[in-house]
Amino acid sequence: MFVTGESGMAYHNPFIVNGKIRFPANTNLVRHVEKWAKVRGDKLAYRFLDFSTERDGVARDILWSDFSARNRAVGARLQQVTQPGDRVAILCPQNLDYLISFFGALYSGRIAVPLFDPAEPGHVGRLHAVLDDCAPSTILTTTDSAEGVRKFIRARSAKERPRVIAVDAVPTEVAATWQQPEANEETVAYLQYTSGSTRIPSGVQITHLNLPTNVVQVLNALEGQEGDRGVSWLPFFHDMGLITVLLASVLGHSFTFMTPAAFVRRPGRWIRELARKPGETGGTFSAAPNFAFEHAAVRGVPRDDEPPLDLSNVKGILNGSEPVSPASMRKFFEAFAPYGLKQTAVKPSYGLAEATLFVSTTPMDEVPTVIHVDRDELNNQRFVEVAADAPNAVAQVSAGKVGVSEWAVIVDADTASELPDGQIGEIWLHGNNLGTGYWGKEEESAQTFKNILKSRISESRAEGAPDDALWVRTGDYGTYFKDHLYIAGRIKDLVIIDGRNHYPQDLECTAQESTKALRVGYAAAFSVPANQLPQTVFDDSHAGLKFDPEDTSEQLVIVGERAAGTHKLDHQPIVDDIRAAIAVGHGVTVRDVLLVSAGTIPRTSSGKIGRRACRAAYLDGSLRSGVGSPTVFATSD
């Protein structure tokens, strides 16, 4: 049992022995759910708050015994119509049937692929790309969505067209034929598709050992225990949304969820579910990207005519998946402190799909740590703390401490050598939560998942990991400072604004289609922290942004090379057209549009736009002044 002992005894996680995660033989989430069905069969497992018909929502509940029965039924049907190793894609709306679909795939011993209903706007191209990549034999959906799913896959050849099963139509009696799958710790449980910087998604192979390991790492970090309740609105096809909702399967207590749209429309719904319910003695936990905290602070505070809230029970809300803003956390706390929210409740964190999800978070007894470092030193890959009011001060939020039975080291990737604290390098990871590779991509898998750390420092962060351990390259820059992990910047090209992923190629394409004044194929889209934007942006009324030294939220920048014969054109109408097109097409504000002369934007040796090099030149001012060398810039990509 997950317990906190009396007389101030420390929190105890039953799966952690001598500081390391230890599972019984052949453990997996299927066995955990079956255990809860036996010992807590009449207790609530999951509650879906359905706001599609009622403004206050309709609670749709499932008990552990019924959850087990439905999982076994779907698992048995899959065992009847599929073969071991088959991929099973989940194209469900976010409701109880989605969870039954995911667990049904695990129960069958096949490989789950958590995706989304094709009716979800704006993701059709991505969904086709994923289905092309994983080639599922079967799709799980619901009766209501089945027609739309069949229409969606109709364009595929008959040979490539998966079988479609509506999970709510599978009779529970089918469960009688279910057989415990012969899956071991190395068997792939599901593919977590990443939001990579290219149009071709990559599916991270997560095994039946990776999954419970990471769930226990999260529960241990949150000190999850008997009586605690989870709450979420995150999409289940996202790694943070999936792992958060799976915490209940190991903890054995209830979890409440809603759709992302329900939260976005009325963020107070999330806040109200986090609050203490009558008779509850445990705490609540959740997870959300940074933008959600600001959104809730602005639109989620209870009205005077609404019942009072008690948020003193909120143990921890993981804040991750995008850069964490001190300003957003401050607004959230100021908005909800009057309702009992503790200063320790918000937990800046770090994670990625290659690690199943979780890597690090702020310790439970600590408030979020925000320090200020020198911008010039930061650009030179060093962390040097300065006063908050120093001229070159840049706010940095700690991502806390690395989870149990997991290692994160800062590495000079060129030499595969560990770097000392305070120096910025690439974050490399090792542990049983790390996936085994990308589905069908041997070369990429070897480059990312099969790295050897060639040298360690004297007080190594790799202490305890085998000398021949394989390390995962995250593609993220970071450092340790005063025993906390900090994420200095994203190496990846993906642009994340307000919790939403934007493919840079799409943004660049929209910019170029909005005007004939740009050279086709010569535009770069990237994001930078708001407090690192140049003063000219804040002086521009069109940018719509005021300077806040603590605002580290990512803001969109577009750099475009002028087309031949357009240098004498007034730049403002061009900039306005680009801003308007991206606002309409992507729902995001472009804070700066920089028009440069032909040949200015750096390109890689293979001819691709050097976005990271372009970003670096933008930050140091050389791109705007026109003194930088594209050849030099491109080497940093």
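Yeah, the Cβs are placed from backbone N, Cα and C, and that goes for glycine too.
Listed features, source Swiss-Prot:
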type    : residues                                                                       : note
BINDING : Thr194, Ser195, Gly196, Ser197, Thr198, Arg199, Ser349, Ala353, Asp476, Arg490 : ATP binding site
MUTAGEN : Glu120 to Ala                                                                  : Confers resistance to the coumarin inhibitors
MUTAGEN : Phe291 to Leu                                                                  : Confers resistance to the coumarin inhibitors
MUTAGEN : Phe383 to Ala                                                                  : Catalyzes the formation of acyl-CoA; when associated with A-481
MUTAGEN : Phe481 to Ala                                                                  : Catalyzes the formation of acyl-CoA; when associated with A-383
MUTAGEN : Thr552 to Val                                                                  : Cannot be phosphorylated. No change in activity
MUTAGEN : Thr552 to Asp                                                                  : Phosphomimetic mutant. 55% decrease in activity
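Feature map: annotations from Swiss-Prot on the structure.
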residue	record	Cβ within 10 Å
Glu120	mutagenesis position	18
Thr194	ATP binding site	18
Phe291	mutagenesis position	20
Ser349	ATP binding site	28
Phe383	mutagenesis position	21
Asp476	ATP binding site	18
Phe481	mutagenesis position	20
Thr552	mutagenesis position	24
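According to its DSSP assignment, Asp476 (ATP binding site) is in a strand. Cα to Cα, Ser349 (ATP binding site) and Phe291 (mutagenesis position) are separated by 14 Å. Separation of the C-alpha atoms of Phe291 (mutagenesis position) and Thr552 (mutagenesis position): 11 Å, rounded to the nearest whole number. In this structure the alpha carbons, written CA, of Glu120 (mutagenesis position) and Thr194 (ATP binding site) are 17 Å apart.
Inclusion criterion for the recorded positions Thr194, Asp476, Phe481, Thr552: a C-alpha placed within 10 angstroms of the C-alpha of Phe383 (mutagenesis position); this criterion is met by Phe481.
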